[in-house]
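Some features that Swiss-Prot has for this protein:
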type	residues	note
ACT_SITE	Lys70	active site, N6-GMP-lysine intermediate
MUTAGEN	Glu57 to Ala	No effect
MUTAGEN	Glu58 to Ala	No effect
MUTAGEN	Lys59 to Ala, Thr, Ser or Arg	No effect
MUTAGEN	Tyr66 to Ala	Temperature-sensitive
MUTAGEN	Asp95 to Ala	Temperature-sensitive
MUTAGEN	Arg96 to Ala	Temperature-sensitive
Amino acid sequence: MVLAMESRVAPEIPGLIQPGNVTQDLKMMVCKLLNSPKPTKTFPGSQPVSFQHSDVEEKLLAHDYYVCEKTDGLRVLMFIVINPVTGEQGCFMIDRENNYYLVNGFRFPRLPQKKKEELLETLQDGTLLDGELVIQTNPMTKLQELRYLMFDCLAINGRCLTQSPTSSRLAHLGKEFFKPYFDLRAAYPNRCTTFPFKISMKHMDFSYQLVKVAKSLDKLPHLSDGLIFTPVKAPYTAGGKDSLLLKWKPEQENTVDFKLILDIPMVEDPSLPKDDRNRWYYNYDVKPVFSLYVWQGGADVNSRLKHFDQPFDRKEFEILERTYRKFAELSVSDEEWQNLKNLEQPLNGRIVECAKNQETGAWEMLRFRDDKLNGNHTSVVQKVLESINDSVSLEDLEEIVGDIKRCWDERRANMAGGSGRPLPSQSQNATLSTSKPVHSQPPSNDKEPKYVDEDDWSD
């Protein structure tokens, strides 16, 4: 558990969380940008569903899909807007709790119409991106760096793209956002020294290349825990589950987020008077019971405890059980308990990501998820358990690659009328299969796909 926690530390957003009134104004802007009737109270990003055996026939064989690695980082949207009062461009990151963080230091230009000097004269306004904030290991310096990997675009310069197919959204992302950003860094590096982190487009492959992508996961400069299958022609589902958007994980990577509650034993000191408040005290030398609670829905009024030595009292438990119920116990060894104590951090009430041990069936902790206010809803937990029981292995996926390619070719031939002409989705995908700023090269056939800009590492 301890080693897993150290390697799975989630990155922190390098920004300032915005107060309620500012956040509300920003939510209204996003609402109007996405043509929503009213501001959503939840994260406006789409949510994938867990991969099941039935998805092979019903989805992967029936529709064109992209496949990419599933980054194990921090899912955030990036909202870029010009302040109507000051005229200054602001960059905000939206986490899964729908908090808005102001990230200073960036400048995002529009695509120049005639000359490169326009990169210094024009600014993005009303652009909403989807991606993952991740900690990467620089292969040159071996130092850890923060990077934002973009994989979708909900709006570009005030134009809502959610009803456009994925292929079109990615084309807009590459041409109208990433290219001018990349060109600005290349042409005017002295103007980019304040950028708090680097940005890349996540590499997309056709679904029949899933084996190549899966076998590249351990070669990436960041943690990855599976694959994402995105339908080529589907619109973007903002603020909810997308039944066509699939996440595949190896069985051992299927995880659940629980609320952690510690039952710390109390002992009596008979040497103290019976009316002494210190006669009974918590015994931290004895390992407590680690209970995992699953969220039933509703607002969680319990806040994470500020002090380690203040477990939940009876009243707090009563409040907790309005929205949570005990699901299981966490397996913690004596050594792991000592390591947790050495952290000198609050433990009670924190959200923890856990995996089920395939051999023992015990739940083991991977990391704290302080980016989440609640654990997974009970319905999500049920889906994850079903996914574990109905797990699709990489070997299972390898066996259907030929069928996926055959179905692709049949659809391509049917839409082209047998003329052999490439489909629009094919040519559009080709513009996105390279992380270079020139978006006209065909998908790479390299054994190790390029997920980031290699010339980006040295600066």
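In case you wondered, yes, glycine gets a Cβ from its N, Cα and C as well.
Every residue here is the original one, so none of the noted swaps is modelled.
Feature map: Swiss-Prot annotations on the structure.
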| residue | record | DSSP (3 states) |
| --- | --- | --- |
| Glu57 | mutagenesis position | helix |
| Tyr66 | mutagenesis position | strand |
| Asp95 | mutagenesis position | coil |
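The mutagenesis positions recorded for this entry are Glu57, Glu58, Lys59, Asp95, Arg96, and the Cα of Lys59 lies nearest to that of Tyr66 (mutagenesis position). For Glu57 (mutagenesis position), the number of other Cβ atoms no farther than 10 Å from its own Cβ, over all displayed protein chains, is 11. Note on proximity: among Lys70, Asp95, Arg96, the recorded positions of the record, the Cα nearest Glu57 (mutagenesis position) is that of Lys70. Taking the C-alpha positions, the distance from Glu58 (mutagenesis position) to the residue listed as 'active site, N6-GMP-lysine intermediate' comes to 21 Å.
Fewest Cβ neighbours within 10 Å among the recorded positions Glu58, Lys59, Tyr66, Lys70, Asp95: this applies to Glu58.
Separation of the C-alpha atoms of Arg96 (mutagenesis position) and Lys70 (active site, N6-GMP-lysine intermediate): 17 Å, rounded to the nearest whole number.
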